[in-house]
Amino acid sequence: MGWGAPLLSRMLHGPGQAGETSPVPERQSGSENPASEDRRPLEKQCSHHLYTMGQNCQRGQAVDVEPKIRPPLTEEKIDKYLYAMRLSDEILIDILTRFKKEMKNGLSRDYNPTASVKMLPTFVRSIPDGSEKGDFIALDLGGSSFRILRVQVNHEKSQNVSMESEVYDTPENIVHGSGSQLFDHVAECLGDFMEKRKIKDKKLPVGFTFSFPCRQSKIDEAVLITWTKRFKASGVEGADVVKLLNKAIKKRGDYDANIVAVVNDTVGTMMTCGYDDQQCEVGLIIGTGTNACYMEELRHIDLVEGDEGRMCINTEWGAFGDDGSLEDIRTEFDRELDRGSLNPGKQLFEKMVSGMYMGELVRLILVKMAKESLLFEGRITPELLTRGKFTTSDVAAIETDKEGVQNAKEILTRLGVEPSHDDCVSVQHVCTIVSFRSANLVAATLGAILNRLRDNKGTPRLRTTVGVDGSLYKMHPQYSRRFHKTLRRLVPDSDVRFLLSESGSGKGAAMVTAVAYRLAEQHRQIEETLSHFRLSKQALMEVKKKLRSEMEMGLRKETNSRATVKMLPSYVRSIPDGTEHGDFLALDLGGTNFRVLLVKIRSGKKRTVEMHNKIYSIPLEIMQGTGDELFDHIVSCISDFLDYMGIKGPRMPLGFTFSFPCKQTSLDCGILITWTKGFKATDCVGHDVATLLRDAVKRREEFDLDVVAVVNDTVGTMMTCAYEEPSCEIGLIVGTGSNACYMEEMKNVEMVEGNQGQMCINMEWGAFGDNGCLDDIRTDFDKVVDEYSLNSGKQRFEKMISGMYLGEIVRNILIDFTKKGFLFRGQISEPLKTRGIFETKFLSQIESDRLALLQVRAILQQLGLNSTCDDSILVKTVCGVVSKRAAQLCGAGMAAVVEKIRENRGLDHLNVTVGVDGTLYKLHPHFSRIMHQTVKELSPKCTVSFLLSEDGSGKGAALITAVGVRLRGDPTNA
């Protein structure tokens, strides 16, 4: 079936007015045989005047052209030779969709082995940020020549890159010989280059651009998958090219080289352009070969461990179609070219679009047309029949605006075919169809990458830069314009800037090396800083041992006065036994908020605890005012609660959870040793808090209270859990502050008379280390946080593990890293200077496994910190290191406690339960798991269960009050 009379007439006489529509048939997608396809009207077809600037040989595109006389070729032949390569936007969008699917398959662990588009991870994780500096060598091997460059990068005053380079030949006998010959040649050229510049003794870092498909597991290793283009050196496929090059250099023995990074030329192009434009996240080569790379989210790359950040993916899109997915658009000429190539059946997409094959495709078409007497009056010369005689540079010359037809005549004459003017115009038409198809296909595949980037970012419109290189894109007079135009139509929701790589991919290899060097140096400094937070098992065992020693000091009468871990007797001698009964008030004071509770405890067959509570806040001026103001405020809130519950009247028993270090001389007397957690109220330290509360009640003269028990929140937590689980003999709080308590044998509690039974000891372990025994593991950041705290020099262990201080440690590390230029572009913002900005909840959110980096960035943005993807990763790392140390230290402390209980009882193995409360333990995604693991590792002879206190320490205070009432035999609530 031919093109039809309307088109033939138009070709003979030229089009009518610009903008007219001619009913021209259209090739449909998915059909195997162009000659047997259905035809549909087409809006505007290109005329024969194809060298006119601004022509657009493409379906669905209006074209304004001048009339020109066309040789009367038959409609059948024109259809067969030219029209089969014409692709509509509909087909191009279909190809875009196919390539998007191929990309997904290549990234998937399950589908990658059979995927034709390999989507190779490059281990390039960052584009240049402008702070790179140094002196580098770059090798660029992969095209028609081999380049060596010396690249000096200086960023002190302005981003400045100076380069000197030399080009070396890669003769056919070398690229088709053995691998050792090839790399000996590279090593020889490198030696020559260094000799001329007198830098043989320098051992400069080397970046190696190796423009072939390689599998990498790190940045300085590249295992060749397959040769492409004209290379076929034996013994290299399946081998690490870095090792081969190092071996060749070593064999020479006259210089040494440090190969830091191997990159694909496409990655090199992206990095070269990325130095000038940090929006550049795609690299594109359209030259001898073709390929593209782009920055992919690590969470989508199954073949690489980790899910944080991005990594450059080398698509190796030249192999698109090797699985048969492009058979419907490949022509007989594509198949013939493939059969005669060095690698039949491979790189099929590349063979349809790249400069290495374009001239050959045109030659095959011309041969067939000549054989059919459609060109050159049927003359076929030996030159025309010789592969490689018609090059892509010939195609470019023939398609130039003004001299195209004349160039065609000269080129065809060189081939001995004696062309007529009409032959030259026809050949120009063939060249245009072939090169236009190439531009369209590359636009479709690049469109798929842009769509993927847009989807990854979750933005309706993408703004990005594509770094581009390659002789076809640069030298062909019409290629880039056609390519851009098609791309705009295929992906209208992307704003793309094309940045031409002026200095090739060699500079890119140097930039990758510079970035790798910068990142390695940054990584070294970051690791050095964070290593002080990473505690070995041996260090944790030492912490456990030291705490055990401090516990013994606190329990003994003779050493208690100088002990930092005070081991305070709580006078709680029994856990609940289930017979407790009555209505009790509880007061829970331990932070900026406090609770008043009514707790109704019922015993019998069905034990129940019913609670009513109200939360009140304590303003900062009262926290740091006088003691009378603080306790008057508390009593005012109790009065409000009694009115609220309608129970003001009878004298009710009250348990007072007071979460600060107190020395108790009885259950209902607690003398405040020191304020913690930001409290500073005067005239309280050294006084009995129960008496201070009773005095405030008297001053109010509204109601009376029976203060039965003063309880630490940790003891309250233990009692709450012990009511549910009788094996609970330890209490732990890890929230704003941190503390632990446990049931100690009375014989070991020298501060209280009597040797029978047990008593709960409030350890007050927050002060562990106040005597300097933990200085070997305290970091400079711990010291800064301590120095600026309200109670400098005190509660040092607590300041390393509790929620009130972890955020401050993180903030100080971030300030240090920002000063060093590792974070936030080196800019210390006002929010970062603000103490207390990093609350525990932010640490918990940032470390959540479920959060993608975009969400981490959003959290940082809420805090006024504008972060890049890399910033977010580092912030998350810092949070993780600080919270892990906290969990491990907490675990080491708990291991000391459970071991003491086991030894007290002379058991080979102890089963015990810990009642736990506190926001850090409850809300942090990893804290509890790490702490449990640490306890298990450090106390293997103990099986420790952890029970979360659901009702807080207020319920515990009521239970202790109930136990106290029961033990004193009070008839009102017996």
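In case you wondered, yes, glycine gets a Cβ from its N, Cα and C as well.
Now, the feature entries from Swiss-Prot:
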type	residues	note
MUTAGEN	Pro67 to Ala	Disrupts targeting to membrane; when associated with N-68; Q-70; P-73; A-74 and Q-75
MUTAGEN	Lys68 to Asn	Disrupts targeting to membrane; when associated with A-67; Q-70; P-73; A-74 and Q-75
MUTAGEN	Arg70 to Gln	Disrupts targeting to membrane; when associated with A-67; N-68; P-73; A-74 and Q-75
MUTAGEN	Leu73 to Pro	Disrupts targeting to membrane; when associated with A-67; N-68; Q-70; A-74 and Q-75
MUTAGEN	Thr74 to Ala	Disrupts targeting to membrane; when associated with A-67; N-68; Q-70; P-73 and Q-75
MUTAGEN	Glu75 to Gln	Disrupts targeting to membrane; when associated with A-67; N-68; Q-70; P-73 and A-74
BINDING	Arg86, Asp140, Leu141, Gly142, Gly143, Ser144, Ser145, Arg481, Arg482	ATP 1 binding site
DOMAIN	520-962	domain 'Hexokinase 2'
BINDING	588-593, Thr736, 803-804, 840-844, 919-923	ATP 2 binding site
BINDING	Ser659, Phe660, Thr676, Lys677, Asn712, Asp713, Ser738, Asn739, Glu764, Glu798	D-glucose 2 binding site
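Across the annotated binding residues for D-glucose 2 (Ser659, Phe660, Thr676, Lys677, Asn712, Asp713, Ser738, Asn739, Glu764, Glu798), the two most widely spaced Cα atoms sit 16 Å apart. Taking each of the binding-site residues Thr676, Ser738 in turn and counting other Cβ atoms within 10 Å of its Cβ gives the largest count for Ser738. Taking the Cα atom of each, Leu923 (ATP 2 binding site) and Ser738 (D-glucose 2 binding site) are about 15 angstrom apart. Cβ proximity to the D-glucose 2 site centre (mean Cβ of Ser659, Phe660, Thr676, Lys677, Asn712, Asp713, Ser738, Asn739, Glu764, Glu798, cutoff 8 Å) flags the following additional same-chain residues: Gly590, Pro661, Thr714, Ile733, Gly737, Gly766.
In this view, Leu843 (ATP 2 binding site) is surrounded by 27 other Cβ atoms within 10 Å of its Cβ, with every protein chain counted. Around the Cβ of Arg482 (ATP 1 binding site), a 10 Å sphere holds 22 further Cβ atoms from the protein chains shown. Distances between the Cα of Arg86 (ATP 1 binding site) and those of the binding-site residues Asp588, Thr676, Asn712, Leu920 are shortest for Leu920.
One residue stands out among the binding-site residues Ser145, Ser659, Asn712, Thr736, Thr840 for having the most other Cβ atoms within 10 Å of its Cβ: Asn712.
When the binding-site residues Leu141, Thr676, Asn712, Ser738 are compared by Cα distance to Thr840 (ATP 2 binding site), the shortest distance belongs to Ser738. For the recorded site, Asp588 (ATP 2 binding site), the DSSP three-state label reads strand. In the three-state DSSP classification, Ser738 (D-glucose 2 binding site) falls within a strand.
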